[in-house]
Amino acid sequence: MLRLLLALNLFPSIQVTGNKILVKQSPMLVAYDNAVNLSCKYSYNLFSREFRASLHKGLDSAVEVCVVYGNYSQQLQVYSKTGFNCDGKLGNESVTFYLQNLYVNQTDIYFCKIEVMYPPPYLDNEKSNGTIIHVKGKHLCPSPLFPGPSKPFWVLVVVGGVLACYSLLVTVAFIIFWVRSKRSRLLHSDYMNMTPRRPGPTRKHYQPYAPPRDFAAYRS
């Protein structure tokens, strides 16, 4: 932007000298909503003459933005060979260029050029002072009642949902493992705490009682 401001001092308005046309422009314009109107005022009578008015972009005027060609008695031809959306209108000692759909990176200095094509002699203007067109970005304010969620918000929602599902699966798996482990410990504990049982009383087999014999009595 500083370079463009310095350019205004490098290209002062040129006064009419013999076969030159004086062209004046506004020093600076701001393009709101990506559109701007630039008027090129000249001090030359173009009535009944065929002329060509063009708008150029850059300090070296390398880009021809828009062209208005014709005369007062015929319909003007307006065109752009560089992709700009432009229109033109011929007024009283002025040509107005209407530029639309401008981009922020098209902020630059623009120069008007007026040429008398017919009848001879050919006339044009010295380089004018130029106009800096500052294209401001279009900011859309969200509705306060129904604000539209931004893309990062949905990304966070999706990531949060995935993490929640993962946490739920891990929790369920842990609970299942814990229940099974607890059941296994209980079964093992019951087995270890079982007291050994003594075998039941066995039935004793008694010999039938027989009184002892006194063999001495038999001897006597």
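Each residue's number is its place along the chain shown, starting with 1.
Glycine residues also receive a Cβ, built from the backbone N, Cα and C atoms like all the rest.
Swiss-Prot lists 28-137 with the feature domain 'Ig-like V-type'.
A sphere of 10 angstroms centred on the C-beta of Gly160 (mutagenesis position) encloses 10 other C-beta atoms. Among the sequence features in Swiss-Prot, the mutagenesis site Gly160 to Tyr is noted as follows: About 75% loss of IL2 release.
In three-state terms derived from DSSP, Ala164 (mutagenesis position) belongs to a helical segment. Note on Ala164 (mutagenesis position): other Cβ atoms within 10 Å of its Cβ, all shown chains, come to 10. Looking at Swiss-Prot, you'll find the mutagenesis Ala164 to Leu noted as follows: About 75% loss of IL2 release.
Here the residue is the original one, but Swiss-Prot notes a mutagenesis experiment at this spot, Tyr191 to Phe: Greatly reduced phosphorylation by LCK.
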Message: Please count the residues of the domain 'Ig-like V-type' (28-137) that DSSP assigns to helix (H, G, I), strand (E, B) and coil.
response: 3 helix, 65 strand, 42 coil
